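Written out below as structure tokens is the structure these notes cover.
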Amino acid sequence: MDFILLIILSGVFLPDIISLQPIVGQEPGVTLSDEEQYYADEENNTDGNSVALHKLEENEMDTPANEKTGNYYKDIKQYVFTTPNIKGSEVSVTATTNLEFAVKKNYKASKPTASGEEEKPSESSRKTSTPNIPAFWTILSKAVNETAVSMDDKDQFFQPIPASDLNATNEDKLSELEEIKLKLMLGISLMTLVLLIPLLIFCFATLYKLRHLRDKSYESQYSINPELATLSYFHPTEGVSDTSFSKSADSNSYWVHNSSEMRRSRTRRSKSKPMDFSAGSNQTVLTDESSFLPPEETRFLLPEEPGKELIVERGPMQAMNEIDAQLLLNKEGSPSN
């Protein structure tokens, strides 16, 4: 690859060297100026480049693409690069994917006609070649002397804007917007207070009511009836031990529950069997009952209404005594029948 590039470059630059000799030999006695020499060299370069391009095109037509495979390149791309020159010329470079490129130069400047006109472009080219040197020294000298430097128009954007150019309406609008924001914040805070205070009051009231309802529910569950308390409570007599107290309490609670049933059975029997007994037999029975039964205990219950009289309720022992007496009477009356 390097060998091919050397051959191509030698074909490009050798015609330029050959073309320079006849120009100097044609006019040996005449000395050309620098500008005329420059333009003559450029023309010779263009002629040599055109000859080289024709040679390259002929070589492309003759040479095969690849001797080993025998296949030709189908996707060959061509790239063109153009670069402008300071003196007004343009350099365009064309390159392809098969490593073959060519250099072209296009010139826009025209040759001068008079000697006076020849000097002017040379001076202008010299001035334009170094345009920043005098400006740099002037700026540096002014900076050392602490003098104000007149900058370009673009630098004016970095200067501060005078206060007169600013609009006073912007400040008014900003102040109005700040006032509106403050009013909105105050309104929102007041609304939150107005909503939160009633909610707190309602919550405290509901909690207080729930507490009272809970207390009432406990009282209703464990309510005390004085009548039941007097019936269930047992008063032991003197000289009774703890064991007898517990047994008597059990028996008392048992007889309290069954006293009502006994009374109902007694009334039914009295209605179904009317009997006539003599006075002697009744007396004997009563004497026998008084001999082995304990004294009766009577209890008084207060009436629920003021118009009613006091109700005397017999104890469970009296009811048992009456039942036993009734049974004895039935036994005595059965043989007589």
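Keep in mind that glycine also has a Cβ here, set from the backbone N, Cα and C atoms.
The mutagenesis experiment THR128 to Ala is recorded by Swiss-Prot, whose note states: Does not affect MN9 antibody detectability.
For the mutagenesis experiment SER129 to Ala, the note given by Swiss-Prot reads: Does not affect MN9 antibody detectability.
Recorded in Swiss-Prot as a mutagenesis result, THR130 to Ala carries the remark: Does not affect MN9 antibody detectability.
Swiss-Prot gives this note for the published mutagenesis THR138 to Ala: MN9 antibody detectability is lost. Sequence-distant contacts of THR138 (mutagenesis position), defined by Cβ-Cβ distance under 8 angstroms and a gap of at least six in the same chain, do not exist. DSSP assigns THR138 (mutagenesis position) to a helix in the three-state reduction.
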